Amino acid sequence: MAAFKPQWNDWCPGCGNFGILNAEQQAIVELGVDTKNVVVVSGIGCSGKIPHFFRTPISGVHTLHGRAIAFATGIKLSNPDLVVIVNGGDGDLLGIGAGHFVAAGRRNVDMVVILHDNGVYGLTKGQASPTLKRGEKPKSLPRPNINDAVNPIALAISSGYTFVARGYAYDVKHLKELIKSAIKHKGLALIDVLQPCPTYNDINTKEWYDKRIYKLDTLPDWDPVVKKPEEVNEKIKRAIDKSLEWGDRIPIGIFYQNELVPSYEERIKANSPAYLDYTPAKQLIEKEGKLTTIIDPLLKEREVD
């Protein structure tokens, strides 16, 4: 393994990515997770640089545009003992990567997906991303956006994610606690992080968010956790209803959590009882990369005349 060597951070001054990076690092340290077992996976975009900027010695994988979830799924299923955290922009995860985003929910792999949600493609000069509202015109666009926006919270819940939350990049302490909860959750977790882009999005600024954001856990009757199967539909309905609240008031916090759903690792073990004891990462391979397991006798038994 190459020596750990963090790179100099080149995000724009005031970028919400700084808060997300700090929250992730603090969450990992406070949970006491062995950093040798942490893998941060990213796609392409400003958020894609995040593995390079960690000051804690984690393993980082900077992957292809829209494919971070696919890479992360392979990493986690190969070695379920790892803590796998995906970082991707709204364009990366909900544009070119939308298929992987939805398919991941059906599997419920035990990993965390952190969505950097700023409404624009920051790396390529501020084009409208899938989360920019129709009719909005940040300074990077010559005309108002003509596409409707994706609702990340509602999409994640309807796709099958079992932990769904929203954070705010400039409230690092609150975001840190969300990330800690997501890591401890047994199943697929999404945190949609509202992240101002001071360079290209002059609508959803820090000042704009600060006047609107409130925390769900300040509501006296808010309880997003499913405790028995009969509660699922009502909890989902309430979470999606809250996700539609946008304008003068914007909620952050945990919208939905359900640990009654078996993780993908548990489902694999049900079909292959030795899976967790003898995962792909533990299987021996030759120097040339070939498996040492001989499966010819097994295939012979299954030949059809």
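Cβ atoms are placed via backbone N, Cα and C, with glycine included.
Here the original residues stay in place, and none of the substitutions has been built in.
Positions annotated as [4Fe-4S] cluster binding site by Swiss-Prot: Cys12, Cys15, Cys46, Cys197. Here the Cβ of Cys197 ([4Fe-4S] cluster binding site) has 28 other Cβ atoms within 10 Å, regardless of which shown protein chain they belong to. For the recorded site, Cys197 ([4Fe-4S] cluster binding site), the DSSP three-state label reads coil.
Residues or ranges marked as thiamine diphosphate binding site by Swiss-Prot: Ile44, Gly45, Cys46, Ser47, His65, Gly91, Asp92, Gly122, Leu123. Residue density at His65 (thiamine diphosphate binding site): 16 other Cβ atoms are found within 10 A of its Cβ, drawing on all protein chains shown. Following the DSSP three-state reduction, the secondary structure of His65 (thiamine diphosphate binding site) is coil.
Summarising the annotation, Swiss-Prot assigns Mg(2+) binding site to Asp90, Asn118, Val120 and lists experimental evidence as the type of evidence. Asp90 (Mg(2+) binding site) falls within a helical segment according to DSSP.
For the published mutagenesis Lys49 to Ile, Swiss-Prot gives the following note: Loss of oxidoreductase activity toward 2-oxoglutarate but retains its activity toward pyruvate. According to its DSSP assignment, Lys49 (mutagenesis position) is helical.
Its Cβ placed at the centre, Lys125 (mutagenesis position) has 10 other Cβ atoms within 10 Å. Under the heading of mutagenesis, Swiss-Prot lists Lys125 to Ala and annotates it as follows: Shows a strong decrease of affinity for CoA and a poor inactivation by 4-fluoro-7-nitrobenzofurazan (NBD-F).
Counting Cβ atoms from all protein chains shown, Lys173 (mutagenesis position) has 9 others lying within 10 Å of its own Cβ. According to Swiss-Prot, the mutagenesis experiment Lys173 to Ala carries this note: Same oxidoreductase activity as the wild-type.
Between Cys15 ([4Fe-4S] cluster binding site) and Asp90 (Mg(2+) binding site), the C-alpha separation comes to 15 Å. For the pair Lys49 (mutagenesis position) and Lys125 (mutagenesis position), the C-alpha distance works out to 16 angstrom. When the recorded positions Asp90, Asp92, Val120, Leu123, Lys173 are compared by Cα distance to Cys197 ([4Fe-4S] cluster binding site), the shortest distance belongs to Val120. The Cβ of Cys12 ([4Fe-4S] cluster binding site) lies under 8 Å from the Cβ of Gly122, Cys197, Pro198, Thr199, each of these being in the same chain and 6 or more residues away along the sequence.
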